[in-house]
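> Looking at Swiss-Prot, the entry for mutagenesis of Gln120 to Leu says: No effect on nuclear translocation or transactivation. What Swiss-Prot lists as domain 'NR LBD' is 525-759, and the listing cites sequence analysis. In Swiss-Prot, a published mutagenesis experiment is listed as Thr552 to Ser, annotated Increased nuclear translocation; when associated with S-617 and A-619. Looking at Swiss-Prot, the entry for mutagenesis of Ala617 to Ser says: Increased nuclear translocation. when associated with S-552 and A-619. Here the residue is the original one, while Swiss-Prot reports the published mutagenesis Ser619 to Ala with the comment Increased nuclear translocation. when associated with S-552 and S-617. Record note (Swiss-Prot), mutagenesis Leu762 to Ile: No effect on nuclear translocation. The unchanged residue is displayed.
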Amino acid sequence: MDSKESLTPGKEENPSSVLTQERGNVMDFCKILRGGATLKVSVSSTSLAAASQSDSKQQRLLVDFPKGSVSNAQQPDLSKAVSLSMGLYMGETETKVMGNDLGFPQQGQISLSSGETDLQLLEESIANLNRSTSVPENPKSSASSSVSAAPKEKEFPKTHSDVSSEQQNLKGQTGTNGGNVKLYTADQSTFDILQDLEFSSGSPGKETNQSPWKSDLLIDENCLLSPLAGEEDSFLLEGNSNEDCKPLILPDTKPKIKDNGDLVLSSSSNVTLPQVKTEKEDFIELCTPGVIKQEKLSTVYCQASFPGANIIGNKMSAISIHGVSTSGGQMYHYDMNTASLSQQQDQKPIFNVIPPIPVGSENWNRCQGSGDDNLTSLGTLNFPGRTVFSNGYSSPSMRPDVSSPPSSSSTATTGPPPKLCLVCSDEASGCHYGVLTCGSCKVFFKRAVEGQHNYLCAGRNDCIIDKIRRKNCPACRYRKCLQAGMNLEARKTKKKIIKGIQQATTGVSQETSENPANKTIVPATLPQLTPTLVSLLEVIEPEVLYAGYDSTVPDSTWRIMTTLNMLGGRQVIAAVKWAKAIPGFRNLHLDDQMTLLQYSWMFLMAFALGWRSYRQASSNLLCFAPDLIINEQRMTLPCMYDQCKHMLYVSSELHRLQVSYEEYLCMKTLLLLSSVPKDGLKSQELFDEIRMTYIKELGKAIVKREGNSSQNWQRFYQLTKLLDSMHEVVENLLNYCFQTFLDKTMSIEFPEMLAEIITNQLPKYSNGNIKKLLFHQK
């Protein structure tokens, strides 16, 4: 006897979806579902052996399809194909499935045939099914007993049917309704399968790195399938016996038509179809082979990206493919200008891994976190059929290569800044007396030097000298002129230089006119490019120091002497720095350098005092500092006149001989080398060579000043005679200095530096261990 029985619609409007006959169950999905192919359902008695032995009645289970679990198909043909693949018959897209009472048959096998279905429609529908979505398996099931419908061996491969202990517990859950198991109430049994679903483009909110196949249907209604090729390889294999049944990739799902018109799906013997399982939640979940419904977007494609890759596209966040979360595992982003993926109708869509397009600049990389990817800078990319963008332009077609004119601020030529006076910061009128000054400071300095004024500061010699307040304190203004380097001799020297250049130019022009064959003009005297020793001495000359003497307090010998000692200590320090800068001096032995400084410190201070007094006060006053000038009134103080008389002698001799600045620098250097120990220096030969060098420099300075060779030797004799006389002046000054240093009753303070020098020098002078280097014999 044939175990199959046709499933035909009833002739009455029966809302029940379950019809029971003697040898099997006939399932009717309402009247409104008719109009398509007829489903033949046969029930095998061996499929549910355990259930038939326990109860002779039919146990009814509800089929619950959560809302949103199946995507809405817009075409009626596609909906029919979906219904056929699931073993159901649906007439319209908006048709509702009434699943109040779905019973399990006692025997027979379920088979599927489509004798009245259009073959061409089936081929197109099955091809579309490969891109559609189906119901995933509930991850919360714990491998309880599952019922698999086994069709004929020629049509479908066999599936396994296991009945666990949980299914045996269903007997205890039967109510009074004929022993049937009711999992849901009547109002919960009606639901929509193909409803217009609005799938969100975002992730359903599942945990990261969780398989989309394990989505909870009861919690997330929008969760569908995800591409199997995008997941790990474990999803492509057959699950273990203890794991849930996962959809498999069929090698060939193209339908085959037998001679009698039945539809046959070919598959290998070792591949099992998805099973209809009974879960812990006591509902039946239908699982079909994993397919993906791929939406047809205009020119936007999906691109796979592994963690660490950089994808620069229109969207930087993970998207969901038709409602499936892609936040776990691989991520799919919208990208631009990627190749379209060629798909076959009998295969599932495979998302190939496409390398990301290199980004445009390193700055974008650093902002987006480029990882360890090696990127190519924008401008070197060359994609066929794609416009190459250059740096700085959005598109060559939108903005041609036009050289933008430079900004007016960068090209605007501003004139040179006005030159300022080095004394009062007013606008300078030129270089006066060797310094860039204004006309007012020029006249002031000339009158101050020639008028022999004795300026005294009413403050602390730190008055502000500017354009407005330059007339408030002449003493500070005069001090600032000296600090700037103003010198009356600079004007005369400049005139001589200009006169010499004019004479040389005139001589060259005359020679050129006499010899017209000469095309190259060579000056008679080429300027010396190598700096002379005199020019170096001018550079290293120490600045004028201030004593810090308060002129508002009544003068006294003790206060003046103490101030002079403090000033002398700072001048000694400046003299040490100056000596080390003299060319050749540092080549001497270190002990020789210290010895020469200890013997000559008073020579240097006295000669510099005479020069300042000669240049600033015409040798009538002693200009120790701009703020400490000893006039005739101060010279009359006790113990002051005799010492001032010796110092005025030096100033008067310089004034009488009209010593030039170059001559003064050479003479000052020779005074550093004017005294040595009787035993000689450790580097005596080098010392003699250095001393002879500066004697020759003094002769050059004399020739430069006089110009007439007949008077050069005479002037050299006068200047060297002055150097010899300095020994007597310094000897008198040292005797008075030693006396005040040893006499504690005078209470004259000495700075530490000066006290150390005097302490080391006293034994040498007392023993007579000093040799004077004189130019002339007495």
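A Cβ is built for glycine as well, from the same backbone N, Cα and C atoms used for every other residue.
Could you tell me the structural context for the features on the list?
Gln120 (mutagenesis position) carries a helical DSSP state (H, G or I). Annotation for Gln120 (mutagenesis position): no same-chain Cβ neighbours under 8 Å separated by at least 6 residues are found.
Thr552 (mutagenesis position) falls within neither a helix nor a strand when secondary structure is assigned with DSSP, and so counts as coil.
For Ala617 (mutagenesis position), applying a Cβ distance below 8 Å and a minimum sequence separation of six or more within one chain yields Gln452, Asn454, Cys623, Ile629, Ser651.
Its Cβ taken as reference, Ser619 (mutagenesis position) is surrounded by 20 other Cβ atoms within 10 Å in the chains shown.
Taking Cβ-Cβ distances under 8 Å and a sequence gap of 6 or more within the same chain, the neighbours of Leu762 (mutagenesis position) are Phe738. Leu762 (mutagenesis position) carries a helical DSSP state (H, G or I).
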> Hey, what's the Cβ neighbour count for Thr552 (mutagenesis position) at 10 Å?
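For Thr552 (mutagenesis position), the count of other Cβ atoms within 10 Å is 9.
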> Which whole-number value in Å describes the distance between the Cα atoms of Thr552 (mutagenesis position) and Ser619 (mutagenesis position)?
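Here the two Cα atoms lie 25 Å apart.
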> Which whole number is the mean pLDDT over the domain 'NR LBD' (525-759)?
89
> Reduced to three states, what secondary structure does DSSP give Ala617 (mutagenesis position)?
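Note: Ala617 (mutagenesis position) is helical by DSSP.
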